[in-house]
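Q: After the structure tokens below, expect a handful of questions from me.
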Amino acid sequence: MRLAIMLSATAVAINFATCSAIDQTKVLVYGTPAHYIHDSAGRRLLRKNEENEETSEERAPNFNLANLNEEMFNVAALTKRADAKKLAKQLMGNDKLADAAYIWWQHNRVTLDQIDTFLKLASRKTQGAKYNQIYNSYMMHLGLTGY
């Protein structure tokens, strides 16, 4: 009898301590005064962008989705290793191009097996392991992962 009372009292105390700790963290997170946030802290490491577009550094080439050739992403039609490798390298180097490819593949119902065959053709030595990022990103695009 005494053990049951001690266990229930312990459970109540733990519940009370947990609930009060959660309320305090909400106050700390939502109640941060604005004067503690420094405006320059978030921008300290960023470089100033130059206004002249010709001299500013380009991180990625200009990309226009309207100019894409539909046959470019057709992995089923790729039979030459050089073409497959070229497309895989382009997809690895340009996120916008990769996103466009994922959308095109999803629209044309390209299966993961076809993507795997394409990647194995692109890198025969590693059996496609070199381009796992493309395969995994396409899986995430399709929503087949736990994220």
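Here the Cβ of each residue, glycine as well, is placed from N, Cα and C on the backbone.
Copying in the features that Swiss-Prot gives for the protein in this structure:
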- Arg81 to Glu: Does not affect PIP-binding (MUTAGEN)
- Lys85 to Glu: Reduces the PIP-binding ability (MUTAGEN)
- Lys86 to Glu: Does not affect PIP-binding (MUTAGEN)
- Lys89 to Glu: Reduces the PIP-binding ability (MUTAGEN)
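Are these features on the surface or tucked inside, and what touches them?
A: The Cβ of Arg81 (mutagenesis position) lies under 8 Å from the Cβ of Leu121, Ala122, Arg124, each of these being in the same chain and 6 or more residues away along the sequence.
For Lys85 (mutagenesis position), the count of additional Cβ atoms within 10 Å of its Cβ stands at 18 [all protein chains shown].
Residues near Lys86 (mutagenesis position) in space but far in sequence (CB under 8 A, at least 6 apart, same chain): none are found.
Just so you know, the Cβ of Lys89 (mutagenesis position) picks up 13 other Cβ atoms within 10 Å once every protein chain is counted.
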